[in-house]
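See below for the structure under consideration.
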Amino acid sequence: MLQIEFITDLGARVTVNVEHESRLLDVQRHYGRLGWTSGEIPSGGYQFPIENEADFDWSLIGARKWKSPEGEELVIHRGHAYRRRELEAVDSRKLKLPAAIKYSRGAKVSDPQHVREKADGDIEYVSLAIFRGGKRQERYAVPGGAAGNGQGRPAPQGQPAQARPQATAARPAARPPVQPGQEEETPF
């Protein structure tokens, strides 16, 4: 039997038993959808194949996609918002790197030194994930494809997007107005 230790979105540590290794990613997805995380972000961020970026299942690491009011796609992980950045290929005498997509944010004073990366000047940032090179891994993709998964991706052309149920706001029942000479009841 395997065990995974998660940190809930409220900071509690929870150990979950996994019957078989074939269920490991399913368990991570389940608790990741709740915002629970396991482990720490590695220095430089998680490394994934670039072919997985379009339909990556962010719940595997306890993250979720979110679209800002300005329309910018972000990834939320442990209360921090990470921006999508496209990095050009590097081809120099000393370094050759293929193009990549990185999700990162500006570093904060509370971030441990080992996760901070230097940029131009005095700017530091923290990377959540980088998608570069490699061969596609189906196990990292959203199960059942990206369409209609709530991860912010459109349905493929020629296929209708699944309708997303709309949440209805709960409204308190209207209270009758207080009549003159009548005292209002204390709510507790």
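Every residue, even glycine, has its Cβ placed from backbone N, Cα and C.
Noted in Swiss-Prot for the protein shown:
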| type | residues | note |
| --- | --- | --- |
| MUTAGEN | GLU51 to Ala | Forms pentamers but not higher-ordered structures; binds ssDNA normally |
| MUTAGEN | ARG64 to Ala | Reduced ssDNA-binding |
| MUTAGEN | TRP66 to Ala | Reduced ssDNA-binding |
| MUTAGEN | ARG83 to Ala | Forms pentamers but not higher-ordered structures, reduced ssDNA-binding |
| MUTAGEN | ARG85 to Ala | Reduced ssDNA-binding |
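Comparing Cα positions, ARG64 (mutagenesis position) lies closest to ARG83 out of the mutagenesis positions GLU51, ARG83, ARG85. Across the structure, ARG85 (mutagenesis position) and TRP66 (mutagenesis position) are spaced 15 Å apart at their Cα atoms. The CA atom of TRP66 (mutagenesis position) is located 21 Å away from the CA atom of GLU51 (mutagenesis position). Reduced to three states, the DSSP call for GLU51 (mutagenesis position) is helix. Here the C-alpha separation of ARG83 (mutagenesis position) and GLU51 (mutagenesis position) works out to 18 Å. Each of the mutagenesis positions ARG64, ARG83, ARG85 was scored by how many other Cβ atoms lie within 10 Å of its Cβ, and the smallest score goes to ARG85.
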